[in-house]
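Below you'll find the structure, written out as structure tokens, and then a few comments.
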Amino acid sequence: MPGAGTFKLFIGNLDEKTQATELRALFEKYGTVVECDVVKNYGFVHMETEQQGRDAIQNLNGYTLNEFAIKVEAAKSRRAPNTPTTKIFVGNLTDKTRAPEVRELFQKYGTVVECDIVRNYGFVHLDCVGDVQDAIKELNGRVVDGQPLKVQVSTSRVRPKPGMGDPEQCYRCGRSGHWSKECPRLYGSAGGGREPPSPLSAGGYRDRMYGRDPYPPPPPPPPFLRDRIMDGFRDYDYYDRRFEDSRDLYERRYQTSRMRDFPPPPISRREPMPLPPTLSGSLRSCSVSRGYDTMFSRRSPPPPRSSNGMSRYGSPTPHGYEDFSRDAFDERMISSRGMRGPSPPGRRYAPY
């Protein structure tokens with residue numbers, strides 16, 4: 001088991017057929033190998049001292065083993081606190097420049113904890129104990145492989161790769177508090193885009209379950225069509241229409257005479273029935289009272305019977321039928337035409 005004073009190295013980009021014995025034999029050239037383990041396409045090597053490990057990194061990083069260029073660097077313990085370092089950006093590199101060359105340039109100014117090359121630029125993590133300002137001042141503009149280097153302190157933040165952080169965090173931006181489908185990056189938060197939907201809004205959780213947007217409400221109908229539709233549902237009473245207009249008595253009674261098929265108004269809406277008027281032989285004797293319904297006709301009292309059972313018109317009156325005088329017929333005709341006139345005092349109905 002490796003002791004606490006060993007220097008642990010990480011070896012990446014290994015061939016799956018690479019054995020631990022091959023890796024141990026490769027690193028024993030630079031010092032004592034305390035332990036060597038291979039896990040699929042990467043492994044770990046524990047060197048006896050830090051200096052032996054630095055020598056192995058400088059010589060074996062980028063070395064071709066089983067047709068694969070291996071990556072050798074100091075392993076970072078997740079339990080132990082990281083060594084404070086300064087991240088330096090190195091730009092304007094050529095395709096021929098390798099990480100060992102860049103590492104060798106910075107080793108003069110302190111311990112190089114990590115050195116990575118990404119296409120035409122790279123990053124160097126230099127121990128804070130070293131002289132970072134001198135390294136930037138002297139190496140900025142130095143020509144390497146025919147191109148001047150650009151060296152400065154890196155301003156980028158170390159961010160986890162999408163999907164590799166906390167499972168409760170958004171895999172697009174690495175932040176918590178929202179789902180990946182509501183990430184501000186999708187809606188252009190910096191460019192004045194539309195706002196992401198709220199999870200508490202109507203249909204928010206339903207959209208998350210089914211993955212589709214809710215159907216929008218239908219547009220309202222045009223004003224003229226809406227008025228036409230609403231007119232069909234308005235409840236008008238015949239008697240309300242009869243009394244709401246400002247027509248005169250003649251027109252109202254004319255309309256009433258044309259619509260005799262309708263039933264009489266409710267009792268609560270009827271006006272009190274006036275006393276029966278007196279009868280007269282002339283047309284002026286007819287009195288039409290306001291509110292009197294013309295559907296019911298007044299009848300005159302039966303004439304006095306003669307001793308021989310004959311009516312005043314000379315025809316016999318059969319039993320079971322009642323006589324109607326011409327005065328009652330005239331009154332019905334005048335009432336339907338709307339004629340008005342006061343009734344002079346005269347004789348009233350005879351008691352039945």
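The chain as shown is numbered from 1 upward.
Backbone N, Cα and C define each Cβ position, glycine as well.
Sequence unchanged from the original; the noted substitutions are absent.
Per Swiss-Prot, domain 'RRM 1' is recorded for 7-77, and the stated evidence type is sequence analysis.
In the three-state DSSP scheme, Phe10 (mutagenesis position) falls into the strand class. What Swiss-Prot says about the mutagenesis result for Phe10 to Ala is this: Non-functional; when associated with A-89.
According to Swiss-Prot, the feature domain 'RRM 2' maps to 86-156.
For Phe89 (mutagenesis position), the number of other Cβ atoms no farther than 10 Å from its own Cβ, over all displayed protein chains, is 16. The mutagenesis experiment Phe89 to Ala is recorded by Swiss-Prot, whose note states: Defects in sensory bristle formation and wing shape, and oogenesis. Non-functional; when associated with A-10.
Cys170 to Tyr appears in Swiss-Prot as a mutagenesis experiment; the accompanying note says: Defects in sensory bristle formation and wing shape, and oogenesis; when associated with Y-173.
Of all Cβ atoms in the shown protein chains, 16 besides its own fall within 10 Å of the Cβ of Cys173 (mutagenesis position). One mutagenesis experiment catalogued in Swiss-Prot, Cys173 to Tyr, is accompanied by this note: Defects in sensory bristle formation and wing shape, and oogenesis; when associated with Y-170.
Taking a C-beta cut-off of under 8 Å and a sequence gap of six or more, Phe10 (mutagenesis position) has these contacts in its own chain: Tyr42, Phe44, Lys71, Val72, Glu73, Ala74, Ala75, Lys76.
Taking the Cα atom of each, Cys173 (mutagenesis position) and Phe89 (mutagenesis position) are about 23 angstrom apart. The domain 'RRM 2' (86-156) scores a mean pLDDT of 87 in the predicted structure.
Classification of Cys173 (mutagenesis position) by DSSP places it in coil, neither helical nor stranded.
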